[in-house]
Amino acid sequence: MGLCSDPAITYLKRLGYNVVRLPREGIQPLHLLGQQRGTVEYLGSLEKLITQPPSEPPAITRDQAAAGINGQKTENLSFSIGINILKSVLAQFGAGAGIEAQYNQARKVRFEFSNVLADSVEPLAVGQFLKMAEVDADNPVLKQYVLGNGRLYVITQVIKSNEFTVAAEKSGGGSIQLDVPEIQKVVGGKLKVEASVSSQSTVTYKGEKQLVFGFKCFEIGVKNGEITLFASQPGAIAMALDAAGGVMPSDSALLDEGGLLDLEGF
């Protein structure tokens, strides 16, 4: 959805991550997404598709350090796009009303996420769980997204952060002077606001919530009459986990080739 040349987005996509346009809580491994007619919708947890689970769901490993993603920056975004992302992020912390007035001199905005953590589940474990489980064949989600015209995906990893830095520029690249104490008043006590030592136009926001800004997912489909997990190259299914639980390639599915992904239903 635009911004496809942005190096940060391209970098995350190259690692197999879908980049969430409006970072938020609530996106977790083992949650399902349905894609139909260009829209991606949140559908709920994988367990709701299972009538008789063979065992406990695959274990989720939480709060792993994501050093390879930490500190990645977007390129300069237009003010209208950048300020909407900032307002959405701040709203997740219960703050941000009126923040656009503090950036009224800005024409470009750039984001950087720090303290990035990952929650993940092993795709092979998910595939094995699906193979052994009894799936609800009458579930409308299965009929619509697996047997119908849609596509069904299960999230296997999310990347999240509670700290992000916003750099603002005037038209032509000049810096602006941001009033950090005033910004702190606007966001209240739910976020800590700090100015960069090197630039008054760069501000870091830090809160307690971990907001998800990217995720990996694999497609759920049917092979030889059985529900199974597929690994997808961007835009096409590459291969499936075989009945013996063989090796699965690492390529996860990219749901939007254009850039940032909008999720419906959260």
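Glycine is no exception: its Cβ is also placed from the backbone N, Cα and C atoms.
Original residues fill every noted site, and no substitution is shown.
Swiss-Prot gives this note for the published mutagenesis CYS4 to Ala: Complete loss of toxicity of pore-forming domain in E.coli, significant reduction in leakiness of liposomes.
All chains included, 16 other C-beta atoms sit within 10 angstroms of the C-beta of LEU15 (mutagenesis position). LEU15 to Ala appears in Swiss-Prot as a published mutagenesis result, with the remark: Pore-forming domain still toxic in E.coli. Complete loss of toxicity of pore-forming domain in E.coli; when associated with E-67.
For ARG24 (mutagenesis position), the number of other Cβ atoms no farther than 10 Å from its own Cβ, over all displayed protein chains, is 18. Among the sequence features in Swiss-Prot, the mutagenesis site ARG24 to Glu is noted as follows: 100-fold reduction in toxicity of pore-forming domain in E.coli. Complete loss of toxicity of pore-forming domain in E.coli; when associated with E-216.
For ALA67 to Glu, Swiss-Prot lists a mutagenesis experiment annotated as follows: 100-fold reduction in toxicity of pore-forming domain in E.coli. Complete loss of toxicity of pore-forming domain in E.coli; when associated with A-15 or when associated with E-216. Look at ALA67 (mutagenesis position): DSSP puts it in coil.
For the published mutagenesis LEU77 to Ala, Swiss-Prot gives the following note: Pore-forming domain still toxic in E.coli. Other C-beta atoms found within 10 angstroms of the C-beta of LEU77 (mutagenesis position) number 20, with every protein chain shown included.
Close to VAL89 (mutagenesis position) in the fold, though at least 6 residues off in sequence, lie LEU22, PRO23, GLY96, PHE164, TYR205, LEU211, each with a CB less than 8 Å from its CB. Under its mutagenesis entries, Swiss-Prot includes VAL89 to Ala with the note: Pore-forming domain still toxic in E.coli.
The note that Swiss-Prot attaches to the published mutagenesis PHE111 to Ala is: Pore-forming domain still toxic in E.coli. Secondary structure at PHE111 (mutagenesis position), taken from DSSP and collapsed to helix, strand or coil, is strand.
Around the Cβ of LEU211 (mutagenesis position), 22 further Cβ atoms fall within 10 Å across all displayed protein chains. For the published mutagenesis LEU211 to Ala, Swiss-Prot gives the following note: 100-fold reduction in toxicity of pore-forming domain in E.coli.
Using a 10 Å radius centred on the Cβ of LYS216 (mutagenesis position) and all shown protein chains, the other Cβ atoms total 23. Quoted from Swiss-Prot, the note on mutagenesis experiment LYS216 to Glu is: 1000-fold reduction in toxicity of pore-forming domain in E.coli. Complete loss of toxicity of pore-forming domain in E.coli; when associated with E-24 or when associated with E-67.
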> Here the mutagenesis positions are ALA67, PHE111; which one has the lowest number of other Cβ atoms no more than 10 Å from its Cβ?
Replying inline: ALA67
> Where PHE111 (mutagenesis position) and ALA67 (mutagenesis position) are concerned, what is their Cα separation in Å, rounded?
Replying inline: 17
> If you measure from the Cα of LEU15 (mutagenesis position), which of the mutagenesis positions ARG24, ALA67, LEU77, LYS216 is the nearest?
Replying inline: LYS216
